[in-house]
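Student: The structure under discussion is supplied below as structure tokens; questions concerning it will follow.
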Amino acid sequence: MKHNFSLRLRVFNLNCWDIPYLSKHRADRMKRLGDFLNLESFDLALLEEVWSEQDFQYLKQKLSLTYPDAHYFRSGIIGSGLCVFSRHPIQEIVQHVYTLNGYPYKFYHGDWFCGKAVGLLVLHLSGLVLNAYVTHLHAEYSRQKDIYFAHRVAQAWELAQFIHHTSKKANVVLLCGDLNMHPKDLGCCLLKEWTGLRDAFVETEDFKGSEDGCTMVPKNCYVSQQDLGPFPFGVRIDYVLYKAVSGFHICCKTLKTTTGCDPHNGTPFSDHEALMATLCVKHSPPQEDPCSAHGSAERSALISALREARTELGRGIAQARWWAALFGYVMILGLSLLVLLCVLAAGEEAREVAIMLWTPSVGLVLGAGAVYLFHKQEAKSLCRAQAEIQHVLTRTTETQDLGSEPHPTHCRQQEADRAEEK
């Protein structure tokens with residue numbers, strides 16, 4: 001690769017709010033989105049909440065000349081809602097479904113039925129290997145009483161691990177999506193500290209868009225004040241994150257958001273605002289010690305995030321075990337009731353009552369058993385994430401105590417990882 005190598009990458013990201021039968025003005029919004037993407041001709045368009053495969057096929061056909069490669073990530077019952085459109089050939093595609101996706105009995109929230117996931121596409125651009133990830137994490141339905149907090153932390157860790165272990169051959173890593181987390185939330189900090197990804201909004205040289213980069217704003221006609229909760233001026237939960245390995249330099253030249261309306265038509269594309277980033281990748285000769293200046297501070301931030309995540313996952317484990325125990329007792333009670341009904345049915349006096357109560361009792365046992373098994377699985381999944389975090393925390397703390405150099409967010413570690421692959 002030439003030393004004067006330079007690559008400009010234009011990226012588009014949007015949570016499309018494309019829910020069949022529920023989302024307003026779907027057909028019109030999809031048509032205008034397709035027109036806009038054709039007009040702008042981005043290198044990559046990464047979309048979330050496209051829960052109608054028919055709408056994906058419509059966009060794929062409409063964008064086929066501008067974006068010849070496209071992929072729809074299928075998972076769960078409803079689907080992940082993730083899809084990508086690329087001007088460049090997609091070399092590889094991988095999908096990973098998160099282990100924890102909410103609760104099946106919270107059917108009115110729907111996250112469990114979607115099978116929230118992360119999609120990876122590998123592109124080769126002028127000799128450079130780009131790993132682009134698109135994801136959508138579990139929604140936050142209540143800031144004050146967030147029953148899914150542990151699930152979202154576990155998803156953030158799973159996402160960070162997936163990126164860490166699949167990006168070792170990549171020169172540039174790009175993550176776009178709706179993380180459903182504010183910039184300073186634990187999951188967001190954990191993700192950025194472990195992967196070394198940088199926030200385009202923080203790093204950009206030129207920003208134009210909604211105040212504070214918010215991606216849900218009150219002036220959007222599809223957003224209600226209830227959606228914003230205690231943040232009346234808007235929230236920033238959609239992101240463009242990126243990094244480059246040693247030997248390359250990446251920066252965000254411009255970042256734009258829509259501001260509650262379509263730039264050309266006036267009405268919004270979605271209840272979320274779109275993100276449009278222009279990234280510049282250049283060849284950069286490796287420095288002698290590119291990370292030593294900030295290594296200690298970054299390790300301290302990582303250790304802090306890992307400790308907090310371990311604590312929150314511990315709370316989630318305790319809660320899951322409590323629910324499993326409760327429904328285990330209910331299941332035992334139901335089985336005891338069935339035994340009693342069998343005894344009563346053997347006699348003449350209470351046979352009709354026993355027969356009448358038999359079906360509800362069987363339903364109680366089956367329902368309680370299903371919920372018991374789900375929470376047992378939830379507890380084990382949270383324990384697995386906590387054990388992984390504890391292992392990384394132990395290793396990182398030992399490294400800090402020995403005064404050794406960087407954790408995986410630093411470039412020298414990534415060089416070592418890449419060397420091992422060769």
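Here the Cβ of each residue, glycine as well, is placed from N, Cα and C on the backbone.
Dumping what Swiss-Prot says about this protein:
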- Glu49: Mg(2+) binding site (BINDING)
- His136 to Ala: Complete loss of activity (MUTAGEN)
- His151 to Tyr: Complete loss of activity (MUTAGEN)
- His151 to Ala: Reduced activity (MUTAGEN)
- His272 to Ala: Complete loss of activity (MUTAGEN)
- His272: active site, proton acceptor (ACT_SITE)
Student: Could you check which of the recorded positions (Glu49, His136, His272) sits closest to His151 (mutagenesis position), going Cα to Cα?
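Tutor: Nearest by Cα distance to His151 (mutagenesis position): His136.
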Student: Give me the Cα-Cα distance between His272 (mutagenesis position) and Glu49 (Mg(2+) binding site), rounded to a whole Å.
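Tutor: Per the Cα atoms, His272 (mutagenesis position) and Glu49 (Mg(2+) binding site) stand 11 Å apart.
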Student: Identify, in sequence order, the residues in the chain of the residue listed as 'Mg(2+) binding site' that are 6 or more apart from it along the sequence and have a CB within less than 8 Å of its CB; answer 'none' if there are none.
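Tutor: Residues satisfying the criterion: Asn15, Cys16, Trp17, Asp18, Ile19, Gly81, His136, Asp178, Ser270.
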Student: State the three-class DSSP label for His136 (mutagenesis position), counting H, G and I as helix, E and B as strand, and everything else as coil.
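Tutor: Strand, per DSSP.
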Student: Tally every other Cβ atom lying within 10 Å of the Cβ atom of His136 (mutagenesis position).
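Tutor: The answer is 26.
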Student: Could you find out if DSSP has the residue listed as 'Mg(2+) binding site' as helix, strand or coil?
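Tutor: In three-state terms, the residue listed as 'Mg(2+) binding site' counts as strand.
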